[in-house]
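Following: one structure in structure tokens, then a few remarks.
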Amino acid sequence: MTGSLWLSLALSLAVLAQFKVSAAPNLVCFYDSQGSQRQGLAQFSMIDIELALQFCTHLVYGYAGVNADNYEMQSINKRLDLEQRHLAQITSMKERYPHIKFLLSVGGDADTNEGNQYIKLLESGQQGHRRFIESARDLVRRYNFDGLDLALQLPRNKPRKVHGDVGSAWKSFKKFFTGDFIVDTESETHKGQVTALIKDLSAALKQNDLLLSLTVLPNVNSSWYYDAPSIAPSLDFINLGTFDFLTPQRNPEEADFSAPTYEAVGQNRLGHYNLNFQMEHWLLQRVPANKINIGIATYGRSWKMSKDSGDSGMPVVPSTQGPAPAGPQSKQEGLLNWAEICSLMPNPSNSNARGPNAPVKRVVDPTKRYGSYAFRAADENGDHGLWISYDDPDSASSKAMYARARNLGGVALFDLTQDDFRGQCTNDRFPMLRAIKYRLL
């Protein structure tokens, strides 16, 4: 074959490879196995999983944990995972869905048995790392997973504080000199330990043709813990937790957009609280765009509005009183799943309702830059005030389009069990998942 023909063939293959990347983006579906333990309309069944799988490229089972004494990876719900064989149930679907990769995730803020076992793991040296790696590989192989997702529970950034203009200026001045924003004085050492762990873990998994992904949890400072250029070659993809920048638990006194795509300027906002900043950080660290998946949440964050919060609902909303009451399905203060949020929108069943069942006012973001919100001002007694920041199918679709436009790997959905998987709102099951998939096609 002549040199020109070889060149033409090489160029054609390169074009085809690029087309393949852009034509088949990732839709990484996180599945919180605790959803199968919920009651009533919130219970997520194997039938629900099967319906969702037609839209996913990867299914990530959450979650395993780390034993704080011996650093081995272990089940954190042995009754469900092992005795009821839920791990095996999930991977048994591989035969029917051979195009999907099934991963087991460790951490993910679900491992609450010990507060700092992940830092202890990093500091445990080669022996501790080896125990974790061997146990992780054994667990993944025993239950026939295709790989491991590493969702390390590392110290979080301190939340934004509420101050007046003068107070904010003084606080910034003070922080510059005292460094009181630092939450981990050993972060540089820990970064090196994370790098070593990921490289060794990847090498061990690759011996058995297993995948390794990294999930960066919300509000974990990537620059503190992840040496991106060093770890990227060892990772098949990276899921960014680009949501929960503000939550009622972290920011009880003010409500604001929890998952904006771009920076919402003004009002003492922090420039890194948005999807675009986080994604650009990894790109600037020379991580290939097609290894980055942006995270989209299927739930919203909800604050309790007080009389002093006003009645406009426009963020930043002052004088909030922490998390709003839990929803009837999600049963978690300060969090409402998409079905619960949708049911609060004006509809025939709540048009005359008052008090906690009164409808909310929906405010759509026409720019698609910040996200939608909904609110119900507090009544004359200061009760029943509610403010919700959320992504809906429209904004999720816009974020998926963002991922396509930036030639990213795709989207990671957190998670299937908080989507409207029963179609309670519009009779359309998994509306968030579907909206993302159709935009990624």
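Each residue, glycine too, has its Cβ placed from N, Cα and C.
The annotation domain 'GH18' is assigned in Swiss-Prot to 25-441.
Sequence-distant neighbours of MET46 (variant position): residues of the same chain at least 6 apart with a C-beta under 8 Å from its C-beta are GLN89. Annotation of the natural variant MET46 to Ile in Swiss-Prot: In strain: MB25a; the original residue is retained in the structure shown.
According to Swiss-Prot, the naturally occurring change ASN113 to Tyr is described as follows: In strain: Berkeley. Residues within less than 8 Å, Cβ to Cβ, of ASN113 (variant position) and separated from it by at least 6 positions along the same chain comprise GLY65, ALA68, ILE76. Under the DSSP three-state reduction, ASN113 (variant position) is assigned to coil, being neither helix nor strand.
According to DSSP, LEU139 (variant position) is assigned to a helical segment. Quoting Swiss-Prot on the natural variant LEU139 to Phe: In strain: MB29b.
Quoted from Swiss-Prot, the note on natural variant SER349 to Thr is: In strain: MB36a. Sequence-distant neighbours of SER349 (variant position) (same chain, 6+ residues apart, CB-CB distance under 8 A): none. Annotation note: SER349 (variant position) sits in a coil segment as assigned by DSSP.
Sequence-distant neighbours of LEU139 (variant position): residues of the same chain at least 6 apart with a C-beta under 8 Å from its C-beta are ALA64, MET73, GLN74, SER75, LEU104. In the three-state DSSP scheme, MET46 (variant position) falls into the helix class.
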